Amino acid sequence: MASVAIKEPKTAITPKKKSKASRLCFTPPTNLHNNKKNIFYTRYDCIGEGGFARCFRVKDNYGNIYAAKVIAKRSLQNDKTKLKLFGEIKVHQSMSHPNIVGFIDCFEDSTNIYLILELCEHKSLMELLRKRKQLTEPEVRYLMMQILGALKYMHKKRVIHRDLKLGNIMLDESNNVKIGDFGLAALLMDDEERKMTICGTPNYIAPEILFNSKEGHSFEVDLWSAGVVMYALLIGKPPFQDKEVKTIYRKIKANSYSFPSNVDISAEAKDLISSLLTHDPSIRPSIDDIVDHEFFHTGYMASTLPDEILHSMPIWPSSQSKSSFQRNLDFVASASGVGFGNSAGVEKNKPYALRTDEVDNDRILPSVLSPRDRVNPVMKIGPETKPVPSKLSTALHAARKSTDGSLGSRVKVLREESQSFVPTKSAVTEQVEPIQLIRSLSANTVSRLSKVGNMKSDIWISVKKTALKIGMALEAHTHALTSEDADSEPVLFITKWVDYSNKYGLGYQLSDESVGVHFNDDTSLLFSADEEVVEYALHPKDTEIKPYIYPASKVPESIRSKLQLLKHFKSYMGQNLSKAVQDESFEKPKNSTSNTMLFMQHYLRTRQAIMFRLSNGIFQFNFLDHRKVVISSTARKIIVLDKERERVELPLQEASAFSEDLRSRLKYIRETLESWASKMEVS
């Protein structure tokens, strides 16, 4: 049943028959072009049709497959419908959560408006339920956890979806929930604001929308709809379903529904549904309280859903250990950002106030609806994107490919093209001296190392030398950097990471495809790219780190639970996260001193970035605007990864010729390292 905006409940009872707005949308051309970004899309088959749009499979000129939601301009007859579309676009653009359909692009031609969205290969829960008739409780437990995580994220951003239903809840290729269609979404100015519009899909509308329009409604309407969804998944149809809309509303008003005796449903599931389908919105449970309900803590808890669910009822194990249940529950809850203390998603730009400027000619979309920079979320599910190179990456390539080789030409290109980055006020204001600083560092090492302890000494030297070399490079003291051989070995860096430090630790993947977890108990577990070798490392405070290497098939019992958790991290990152760089072949660095793998030894969050330090002294700074700077272990070379995931290597000795943006980032890195070294001396 289509979503409708309803002035009065009775208007939905006897709607006038008229052509769907989507019928006004003819099949668009085979080749589509976003003129602003100069991105081309090839249009393929129609994969869906709703009340107001048609959906087509498209492929961009980088080979990425998306879904294009196509709205005919002829269907936008008045300012009200145009503003409604603008609102949908701006709200959806502001969303960045692993369980919300990704918004990729937006553009128009003379006939249509195109919304390029993340493709959900396994379609909607409506289509799944048509095939399956009913789902099992473990499936519903998993899906509801992700639905609630997406709702928690929306509500935190003061967005009410208002049209949560089976048809708007999609599944990606890994059977993860993706909530879409923000056509009826409302953005609140503050948490106390109430919305008055009567809107929604009859089977899912909360009673306060229909019958308390004077008092208005708020976030709780989405929880009512979530209860309807949960009931439908377990029973096979919505609780108030009827052929007549008038009867549906009568049942909603009376809260008249029941649980069929021929359906096996647990008491916990019934209780949770009943609490969500409470007429008084003020006593519906909060989202985190819902996840704390007994329904989510009994039965079987899956960490993923197999493709088997798409066509048949899965057979779940008859029993599950408490540790396995809790681990899977924590994993799914943390990934979706639901549960007390958890959050997921990226705080993107808040929705802009809608523009009501007059529109010239055939143009409908304001320019602000086509963002020039698409910010990739830290946690992202779906195909990896390869957008048009950013200004930063273009400038860096121009600098590296400069034909005359002069520093002046490179300075001009980099400075003119890069965007500015403003670091926090410097805590280190002294001028950096030339080569004597590194020599004096060595001379003073003995007296100062007594302050930092045995284990910290090598780290302290690494941090101080890196900070000093960056400072000298920025001040054009390049002669101080030529006394050592340039880096000849490839530089590894972190391509993916996910933070579960509230429960376990921080997981990451390196550019050689090895995977590791830095656990909260100061241990690290590493898994080689070929999954044949496991390395376990302790991080003692005052002695040298001692790694233990095992064949993957002979891991001791004492660390098997950590290995299982690492595999969960690996699986999650493989399915859900984009790499920091486009796919390339990376040569594995040779280790002259041992056969051990590199691992992340330290990480530090600051206001501007998160810093990682690898065990061989490589530093990596991931800035909040998704640009990354990697500094080699000898501080001879840096790698710049821009937010479009392009990778450029530059010699640090040319820092004086870098763009103001990159120089500012290096200054910030230097200051952070200096501050860290100082703290090591006094800790």
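Glycine is no exception: its Cβ is also placed from the backbone N, Cα and C atoms.
Heads up, this one's the original sequence, none of the swaps are in it.
Bear in mind that the values here come from a model prediction, so they are computed numbers and not experimental data.
Sequence annotations record features per position, and here Swiss-Prot assigns domain 'Protein kinase' to 41-296.
The 10 Å shell around the Cβ of Gly51 (ATP binding site) contains 14 further Cβ atoms across the protein chains shown. Per Swiss-Prot, ATP binding site is recorded for Ile47, Gly48, Glu49, Gly50, Gly51, Phe52, Ala53, Arg54, Cys55, Lys69.
Annotation for Ser124 (mutagenesis position): spatial neighbours Leu166, Gly167, Asn168, Ile169, Met170, Leu171, criterion Cβ-Cβ under 8 Å with sequence separation of six or more. Classification of Ser124 (mutagenesis position) by DSSP places it within a strand. According to Swiss-Prot, the experimentally introduced change Ser124 to Asp is described as follows: Enhances kinase activity; when associated with D-197.
Cβ neighbour count for Asp163 (active site, proton acceptor): 26 (other Cβ atoms within 10 Å of its Cβ, all protein chains included). Summarising the annotation, Swiss-Prot assigns active site, proton acceptor to Asp163 and lists sequence analysis as the type of evidence.
While the structure shown retains the original residue, Swiss-Prot records the mutagenesis experiment Thr197 to Asp with this note: Enhances kinase activity; when associated with D-124.
Around the Cβ of Ile252 (mutagenesis position), the number of neighbouring Cβ atoms within 10 Å comes to 26. One entry in Swiss-Prot concerns the mutagenesis experiment Ile252 to Thr. Its note says: Loss of function and impairs interaction with spac6b12.08.
Looking at Swiss-Prot, you'll find the mutagenesis Ser256 to Pro noted as follows: Loss of function and impairs interaction with spac6b12.08. According to DSSP, Ser256 (mutagenesis position) sits in a coil region rather than a helix or strand. Residues within less than 8 Å, Cβ to Cβ, of Ser256 (mutagenesis position) and separated from it by at least 6 positions along the same chain comprise Phe240, Arg250.
In the three-state DSSP reading, Phe493 (mutagenesis position) counts as coil. The mutagenesis experiment Phe493 to Leu is recorded by Swiss-Prot, whose note states: Loss of function and impairs interaction with cut23 and spac6b12.08.
The Cβ neighbour count for Val498 (mutagenesis position), using a 10 Å radius over every protein chain in view, is 20. Looking at Swiss-Prot, you'll find the mutagenesis Val498 to Ala noted as follows: Loss of function and impairs interaction with dmf1, spac1006.03c and spac6b12.08.
If you take the C-beta of Val533 (mutagenesis position) and look for same-chain residues 6 or more apart in sequence within under 8 angstroms, you find Phe527, Ile549, Tyr550, Pro551, Ala552, Met597. The secondary structure of Val533 (mutagenesis position), as reduced to three states from DSSP, is extended strand. Among the mutagenesis results in Swiss-Prot, Val533 to Ala has the note: Loss of function and impairs interaction with cut23, dmf1 and spac6b12.08. The residue drawn here is the original one.
Experimental mutagenesis at this site is recorded by Swiss-Prot as Leu565 to Phe, annotated: Loss of function and impairs interaction with cut23. Leu565 (mutagenesis position) has a Cβ environment of 22 other Cβ atoms inside 10 Å.
Under the heading domain 'POLO box 2', Swiss-Prot lists 596-678.
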For the ATP binding residues given in the record (Ile47, Gly48, Glu49, Gly50, Gly51, Phe52, Ala53, Arg54, Cys55, Lys69), what is the largest pairwise C-alpha separation in angstrom?
14
Counting other Cβ atoms within 10 Å of each Cβ, which of the binding-site residues Ile47, Ala53, Cys55 scores lowest?
Ile47
Please report the distance from the Cα of Phe493 (mutagenesis position) to the Cα of Asp163 (active site, proton acceptor), rounded to the nearest angstrom.
42
Spatially closest candidate among Glu49, Gly51, Cys55, Asp163, the listed recorded positions, to Ile252 (mutagenesis position) (Cα to Cα):
Asp163
Which of the recorded positions Ile47, Ala53, Cys55, Leu565 has its Cα closest in space to the Cα of Asp163 (active site, proton acceptor)?
Ala53
Treating G and I as helix alongside H, and B as strand alongside E, what does DSSP give for the domain 'POLO box 2' (596-678) in helix, strand and coil?
25 helix, 31 strand, 27 coil
Between Thr197 (mutagenesis position) and Val498 (mutagenesis position): CA-CA distance (Å):
40
Near Phe493 (mutagenesis position), how many other Cβ atoms are within 10 Å of its Cβ?
25
Local Cβ density at Thr197 (mutagenesis position) - other Cβ atoms counted within 10 Å:
15
